[in-house]
Amino acid sequence: MAKKVTVTLVDDFDGSGAADETVEFGLDGVTYEIDLSTKNATKLRGDLKQWVAAGRRVGGRRRGRSGSGRGRGAIDREQSAAIREWARRNGHNVSTRGRIPADVIDAYHAAT
């Protein structure tokens, strides 16, 4: 005997019937998902439209990350000190602390 299992998504907002889509949104660093009918999804987007228009976009859709995600690779204290010393001797303006600009690091690697 065969069984058929059907999963029906119900509108999370008002429970009025089947949800047509899952909407993802974020607030205060927390991402939410809500299953909504087309009508309620349109209403949510309309309600948020004025806030979205006044805000700044800080990211897009998530993508899978490859590798360690550390970019060019971390540099240790000794290497950082050597790069800063080389940069000062060669006319680059670098701070005593903090991030070393990528162009300075590239110039250091090209020269050494």
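For all residues, glycine too, the Cβ spot is worked out from N, Cα and C.
Every residue here is the original one, so none of the noted swaps is modelled.
What Swiss-Prot says about this one:
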- Asp28 to Ala: Loss of activity (MUTAGEN)
- Arg45 to Ala: Loss of activity (MUTAGEN)
- Arg84 to Ala: Loss of activity. Can form dimers but does not bind DNA (MUTAGEN)
- Arg97 to Ala: Reduced DNA-binding, in fragment 66-112 (MUTAGEN)
- Arg99 to Ala: Reduced DNA-binding, in fragment 66-112 (MUTAGEN)
- Pro101 to Ala: No change in activity. Can still bind DNA and form dimers (MUTAGEN)
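A straight line from the CA of Arg99 (mutagenesis position) to the CA of Arg84 (mutagenesis position) spans 10 Å. Distance from the CA of Arg97 (mutagenesis position) to the CA of Arg84 (mutagenesis position) is 9 Å.
Cα to Cα, Asp28 (mutagenesis position) and Arg45 (mutagenesis position) are separated by 18 Å. The number of other Cβ atoms within 10 Å of the Cβ belonging to Pro101 (mutagenesis position), over all protein chains shown, comes to 14. Candidate mutagenesis positions: Arg45, Arg84, Arg97, Arg99. Fewest other C-beta atoms within 10 angstroms, Arg97. On a Cα basis, Arg45 (mutagenesis position) lies 44 Å away from Arg97 (mutagenesis position). Calculated from their C-alpha atoms, the gap between Pro101 (mutagenesis position) and Arg45 (mutagenesis position) amounts to 40 Å. Around the Cβ of Asp28 (mutagenesis position), 4 further Cβ atoms fall within 10 Å across all displayed protein chains.
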